[in-house]
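Trainee: What follows is a single structure, and I will ask about it in a moment.
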Amino acid sequence: MAALAYNLGKREINHYFSVRSAKVLALVAVLLLAACHLASRRYRGNDSCEYLLSSGRFLGEKVWQPHSCMMHKYKISEAKNCLVDKHIAFIGDSRIRQLFYSFVKIINPQFKEEGNKHENIPFEDKTASVKVDFLWHPEVNGSMKQCIKVWTEDSIAKPHVIVAGAATWSIKIHNGSSEALSQYKMNITSIAPLLEKLAKTSDVYWVLQDPVYEDLLSENRKMITNEKIDAYNEAAVSILNSSTRNSKSNVKMFSVSKLIAQETIMESLDGLHLPESSRETTAMILMNVYCNKILKPVDGSCCQPRPPVTLIQKLAACFFTLSIIGYLIFYIIHRNAHRKNKPCTDLESGEEKKNIINTPVSSLEILLQSFCKLGLIMAYFYMCDRANLFMKENKFYTHSSFFIPIIYILVLGVFYNENTKETKVLNREQTDEWKGWMQLVILIYHISGASTFLPVYMHIRVLVAAYLFQTGYGHFSYFWIKGDFGIYRVCQVLFRLNFLVVVLCIVMDRPYQFYYFVPLVTVWFMVIYVTLALWPQIIQKKANGNCFWHFGLLLKLGFLLLFICFLAYSQGAFEKIFSLWPLSKCFELKGNVYEWWFRWRLDRYVVFHGMLFAFIYLALQKRQILSEGKGEPLFSNKISNFLLFISVVSFLTYSIWASSCKNKAECNELHPSVSVVQILAFILIRNIPGYARSVYSSFFAWFGKISLELFICQYHIWLAADTRGILVLIPGNPMLNIIVSTFIFVCVAHEISQITNDLAQIIIPKDNSSLLKRLACIAAFFCGLLILSSIQDKSKH
């Protein structure tokens with residue numbers, strides 16, 4: 001009765017809310033959000049540097065999140081590379097001195113805070129020719145003015161960056177008098193034109209005063225109150241912003257440190273100076289402001305201009321625009337023709353007359369419609385991760401942000417369970433379910449930033465290995481049973497795997513290896529195909545006649561294992577193979593194939609394990625050793641219970657080992673050999689009991705059917721900055737943002753899956769002669785792409 005009510009309820013929901021209506025809703029949401037963000041950009045401005053300098057919040061205790069953009073954490077080498085041959089000057093009081101020390105420590109962490117505090121402090125890194133000076137001018141007075149005035153002279157070398165600020169010393173010396181504030185205003189008014197002149201050739205920042213923690217202030221600092229600090233800040237902002245009459249001031253207000261201090265000043269030792277962690281954050285913001293536009297780090301979107309549109313991207317935009325126009329013309333013509341041939345009613349009989357000609361939906365219409373949809377989807381991809389229309393934020397890991405969503409989807413998955421059509425081991429519904437829940441876990445892992453937590457990282461590595469295990473199992477089973485080594489099958493698989501990634505490489509201007517999982521699966525598919533297709537071709541039908549062929553196949557697999565071991569322990573040979581042109585165009589990332597070597601080596605044995613498992617399973621199945629009936633255990637009760645016990649112990653043992661990992665490099669070294677233990681344990685736990693084999697989660701299986709699209713699409717329309725950050729469609733409400741962006745993301749992935757299937761039927765025909773012609777066209781397309789890519793690379797250099 002409950003099952004009947006569940007099915008009726010599901011039909012009722014599907015009647016009113018289908019996948020199609022969900023996609024329409026997603027499209028409306030995208031248009032509304034794009035319009036809102038465009039309006040916001042026009043009203044507030046498009047300069048993310050202003051947001052970085054003036055706004056933000058803490059994610060947790062020490063992670064600062066600027067409004068609308070991402071901050072990069074600069075390493076020593078990156079900082080030196082950015083600041084080579086540069087001169088940075090800090091002018092001000094003890095607070096500016098603190099900022100100076102924190103900034104210098106990004107370049108040289110060993111630099112010590114020592115020497116006379118009330119004197120100038122020089123720093124120079126000769127390896128990068130970086131010069132950073134602190135100039136002691138605790139008051140805005142004639143002394144500071146003279147220092148700045150010297151730099152305005154044409155004959156004097158000017159600092160590339162000037163960071164200035166002072167006020168608390170004036171409040172302290174003059175006991176917080178109103179006369180001191182008036183004098184401060186006069187002095188800063190006289191300095192403002194000089195700063196403005198310097199700002200035309202250098203980056204000039206005026207650091208507003210941070211609040212103090214009044215309860216901790218010593219007696220000789222009690223007159224420094226937050227009320228007086230606010231008055232001095234207001235004076236500085238008012239005067240510096242009005243120093244130019246007809247245009248915006250070039251002197252940038254560094255006010256974000258105030259926000260940081262408001263959250264952390266309670267941790268101050270004296271109530272006046274910020275704790276070290278806060279100073280490090282402020283210094284890193286300063287580094288981002290100056291260096292992001294120079295080095296253009298992927299995860300540092302603040303202060304970065306929109307990347308220039310390449311020639312290939314322009315051609316892609318033209319192609320999709322023509323496809324949209326072509327489809328609209330085709331649709332209008334087809335619609336008019338349909339109206340002309342509309343069934344009319346016989347006046348005498350009242351019956352409808354049938355049309356003589358019934359126009360079928362042509363391949364051309366499907367082709368144009370698919371490219372039209374794809375063009376609109378690619379426009380959304382570009383808006384999300386290249387056009388800087390939508391906001392981006394840094395990830396921040398907490399245990400709750402990972403484990404709570406995992407529990408939530410687990411409950412949903414258990415709720416939506418149905419009976420399988422067949423009860424074989426790893427049947428289609430079960431493998432779709434497996435792919436589905438693994439993909440959802442991987443998505444949660446990525447968006448929560450859980451890679452920083454090693455036990456979670458190691459378990460996710462097993463899930464990636466399980467995908468590759470399924471690749472080995474699935475393709476081996478197909479070739480072994482069907483014996484179909486035709487070019488049509490190969491082209492269909494390669495097209496479905498690579499179509500979306502090739503389009504994204506063109507539209508998003510990213511190398512093929514950037515979407516590392518697709519190259520990995522593609523190469524392993526070709527390895528499986530070549531292994532089984534090479535002479536002698538051994539398939540199940542042939543092996544059934546003579547057991548000798550089983551040994552022949554095992555010999556083939558043995559040679560494959562030796563070849564894998566050879567490449568795994570010969571990095572030079574591996575790099576020589578994949579550095580050959582044009583393979584290098586596919587597998588190089590940042591000018592070398594190391595990343596590809598690392599990714600391939602990390603799961604080098606698991607595809608072989610999948611093939612071997614498929615061979616053993618199909619051999620046992622053929623000899624009717626397995627009981628795969630509905631509700632029946634896979635083996636006899638004793639053997640089933642024993643194997644279940646071993647599987648559970650093995651599964652838990654691996655989890656305990658992964659959870660106790662302390663060093664990522666060491667665990668990665670062991671992973672290729674031991675990951676199969678947990679994979680096989682899971683398969684046996686899932687398939688030995690008959691009742692477990694007879695049901696599956698339709699919720700997980702639905703996601704499993706679009707798992708590849710979900711994995712690829714997340715790079716740009718769910719995450720941001722090439723997976724380094726999170727896409728923000730709705731700022732200020734993280735939960736609502738995740739719900740809306742996830743809804744749109746899933747709808748897009750599902751639509752792309754359908755588009756890929758439709759195009760695969762048209763572009764990859766079954767007729768061999770037609771297919772060869774199409775392959776020649778595809779080869780010509782890629783040759784053209786290689787030529788254009790080479791032209792682009794030369795123009796960049």
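Heads up, the Cβ atoms here are built off N, Cα and C, so glycines get one too.
Don't expect the noted substitutions in this model, because it carries the original residues.
Predicted, not measured: the structure shown is a model, and the values here were computed from it.
For reference, Swiss-Prot lists these features for the protein:
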MUTAGEN   Ser94 to Ala  Abolishes O-acetyltransferase activity
ACT_SITE  Ser94  active site, acyl-ester intermediate
ACT_SITE  Asp270  active site
ACT_SITE  His273  active site
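Provide an account of the burial state, proximal residues and distances for the features listed.
Mentor: Residue environment of Ser94 (mutagenesis position) contains 16 other Cβ atoms, counted within 10 Å of its Cβ in all protein chains.
Classification of Ser94 (mutagenesis position) by DSSP places it within a helix.
In the three-state DSSP classification, Asp270 (active site) falls within coil.
Cβ neighbour count for His273 (active site): 19 (other Cβ atoms within 10 Å of its Cβ, all protein chains included).
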Trainee: Neighbour count, 10 Å Cβ-Cβ cut-off, for Asp270 (active site): what number do you get?
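Mentor: Its Cβ shell of radius 10 Å holds 11 other Cβ atoms.
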Trainee: Whole-number answer please: how many Å between the C-alpha atoms of His273 (active site) and Ser94 (mutagenesis position)?
Mentor: 8
Trainee: In whole Å, how far does the CA atom of Asp270 (active site) lie from that of Ser94 (mutagenesis position)?
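Mentor: Asp270 (active site) and Ser94 (mutagenesis position) have their Cα atoms 13 Å apart.
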